[in-house]
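Contents: one structure, followed by commentary.
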Amino acid sequence: MGSDRSCVLSVFQTILKLVIFVAIFGAAISSRLFAVIKFESIIHEFDPWFNYRATKYLVNNSFYKFLNWFDDRTWYPLGRVTGGTLYPGLMTTSAFIWHALRNWLGLPIDIRNVCVLFAPLFSGVTAWATYEFTKEIKDASAGLLAAGFIAIVPGYISRSVAGSYDNEAIAITLLMVTFMFWIKAQKTGSIMHATCAALFYFYMVSAWGGYVFITNLIPLHVFLLILMGRYSSKLYSAYTTWYAIGTVASMQIPFVGFLPIRSNDHMAALGVFGLIQIVAFGDFVKGQISTAKFKVIMMVSLFLILVLGVVGLSALTYMGLIAPWTGRFYSLWDTNYAKIHIPIIASVSEHQPVSWPAFFFDTHFLIWLFPAGVFLLFLDLKDEHVFVIAYSVLCSYFAGVMVRLMLTLTPVICVSAAVALSKIFDIYLDFKTSDRKYAIKPAALLAKLIVSGSFIFYLYLFVFHSTWVTRTAYSSPSVVLPSQTPDGKLALIDDFREAYYWLRMNSDEDSKVAAWWDYGYQIGGMADRTTLVDNNTWNNTHIAIVGKAMASPEEKSYEILKEHDVDYVLVIFGGLIGFGGDDINKFLWMIRISEGIWPEEIKERDFYTAEGEYRVDARASETMRNSLLYKMSYKDFPQLFNGGQATDRVRQQMITPLDVPPLDYFDEVFTSENWMVRIYQLKKDDAQGRTLRDVGELTRSSTKTRRSIKRPELGLRV
């Protein structure tokens, strides 16, 4: 009878877990569809447009052609060896899904919809992987909580909403699956689990440059266990299998190549691999000789190996056989390094330090359950707990110095918070007791009800907060911006697509477009036109050329752009409707990057006022007002307002017609409805041999043209 009841209870628990997990999977997907419901099925932001373009190339061509793809429509005139400079995991996975749906199941689905819905689908897989990982750390109840947290937590949703077709859409899934198999392998010594961890590590390497995090975290875990005296044959078989298979497999990715054995980023893994061989040998020798001799041999051996390792690594790095640390790595330890030495890295908003409120905004009450969970793991310090603690400490620091690394911190916050909350529920939701003194005291029951009820209420607030943040903050595609009319109605600002469509329909197919690198992928993806620079940022000098053109006087800019066969110049201007992400706000980064290459020609100080202010009104410096970007941004802007005095709603400064010098070398050919995107065409040389400035002055003196300008009806800022 008892066994039957136990069997029925076990079946019921299994069914209940399945139902809960189906609900979690549904919540993970549905919460990421706000962008499609509010806007449409569209690729978001910047990098996803390149990934989408590359995926289309893959499905229209063979995988061989994809790996050997040379793109002559980017980085003109240099081009880009695209197939050998990208992580193909995202594109190949999408192409496989598209092929399976279209050719195996006969569904006439477009590749764009596969790309748009890719991230929500894999978020469900992430929830499963987090469940399995947390179950290895504590138990199934903690695993379900962790899965529920990761399914809707804003810190992960920010990079996995529908349309966010970026590498992180699949990378966090692979991160958690790799860690799950690693913990299983470390606990059991299973070569199969270690092999699975290595294969998913290879998959991770193919999908995201952040694979280096795994490359260093797993060796750190092994190193800490060795220092704690917890070496075992299980640990040896798990790590050596993972490292050997994972390293060889990762070297098959063209973009990675020999980096695992020739880069400082990977040397920790190699060093721990060598160390664990020595420890294994020492463990064998320990049984053959006396303890005193063993200690002497081990101390001498470790000292010699440490010295030889440091000297060898330094020598190989000096000789160029091992690549030094990258600029992004240095910027993690010195937050001013990139700003001083590599401004192109510092100019990326994702590389800025995170503000403290962002931790609560992205994780809600999980952020204060997080340290409690880590503390509980310290109390019961198992080998797998050491991994979570190391993960927590490292990512807590890294997320504090770089915004984008909040994404890697979020999973361990969910895991640790689930451990803490599960422990609380284990105690306060257990209403069965054999102790009579608790049974006769209603205060104990009341305490349990209050504590458990409070945390259930916090869970409700967490769901409410996560839904609100997802809907309002993380579901905008950035190429279409939501705003409001003066009467409060929703208005969609579609200037980006309007401008790119104009370029696509009104310019020659081989036209070259100069714009700041932020918009290169979008121009290539939506306008299908050749660009000088894009978001790949592999050539700092080429980016500096565009920055120099924007910062130079008009005549000099014209010559620079003409040398590079540019036909059109595209600038983003937000002064009319209050869009703060425009080129004027990014202008100082353009100046700093170009100053790093041409310090004698471009000086940041020249763009400030005598008082050291960055201004765009009548008090702006002459260098600022004569720069090409200033002229293109503010051309005809004051004439929009009665009396000729316009207010830049981003900088909150007054602009008059006298503040804006005329343009003589460029023709305005397009300005979007809300003046966010402005496109100019380089003028042809004068047929009579006159300079374009002389022609412009003659035209202004002989005629006075009036332009009919319509102001948009948007009354609120973006």
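Each Cβ is built from the backbone N, Cα and C atoms, and glycine gets one as well.
At each noted position, the model has the original residue.
Lifted from Swiss-Prot, the feature list:
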BINDING   Asp47, Asp166, Glu168  Mn(2+) binding site
BINDING   Arg404, Tyr521  dolichyl diphosphooligosaccharide binding site
MUTAGEN   Arg159 to Ala  Temperature sensitive and staurosporine sensitive
MUTAGEN   Asp166 to Ala  Lethal; impairs the catalytic activity
MUTAGEN   Val393 to Ile  Staurosporine sensitive
MUTAGEN   Trp516 to Ala  Temperature-sensitive
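A map of Swiss-Prot features onto the structure.
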residue: Asp47; record: Mn(2+) binding site; Cβ neighbours (10 Å): 19
residue: Arg159; record: mutagenesis position; Cβ neighbours (10 Å): 21
residue: Asp166; record: mutagenesis position; Cβ neighbours (10 Å): 22
residue: Glu168; record: Mn(2+) binding site; Cβ neighbours (10 Å): 22
residue: Val393; record: mutagenesis position; Cβ neighbours (10 Å): 13
residue: Arg404; record: dolichyl diphosphooligosaccharide binding site; Cβ neighbours (10 Å): 18
residue: Trp516; record: mutagenesis position; Cβ neighbours (10 Å): 23
residue: Tyr521; record: dolichyl diphosphooligosaccharide binding site; Cβ neighbours (10 Å): 24
One of the recorded positions Arg159, Val393, Arg404, Trp516, Tyr521 has its Cα closest to the Cα of Glu168 (Mn(2+) binding site), namely Arg159
Closest to Arg159 (mutagenesis position): which of the binding-site residues Asp47, Arg404, Tyr521, going by Cα position?
-> Arg404
If the Mn(2+) site is taken as the center of the Cβ atoms of Asp47, Asp166, Glu168, which further residues of that chain fall within 8 Å of it by their Cβ?
-> Glu45, Pro48, Asn51, Arg159, Ser164, Tyr165, Asn167, Ala169
Which state, by DSSP, holds Arg159 (mutagenesis position): helix, strand or coil?
-> coil
Which of these binding-site residues is closest to Asp166 (mutagenesis position) if you go by CA atoms: Asp47, Arg404, Tyr521?
-> Asp47
Name the secondary structure element type, per DSSP in three states, that contains Asp166 (mutagenesis position).
-> coil
Of the recorded positions listed here (Val393, Arg404, Tyr521), which is spatially closest to Asp47 (Mn(2+) binding site) when Cα positions are compared?
-> Tyr521
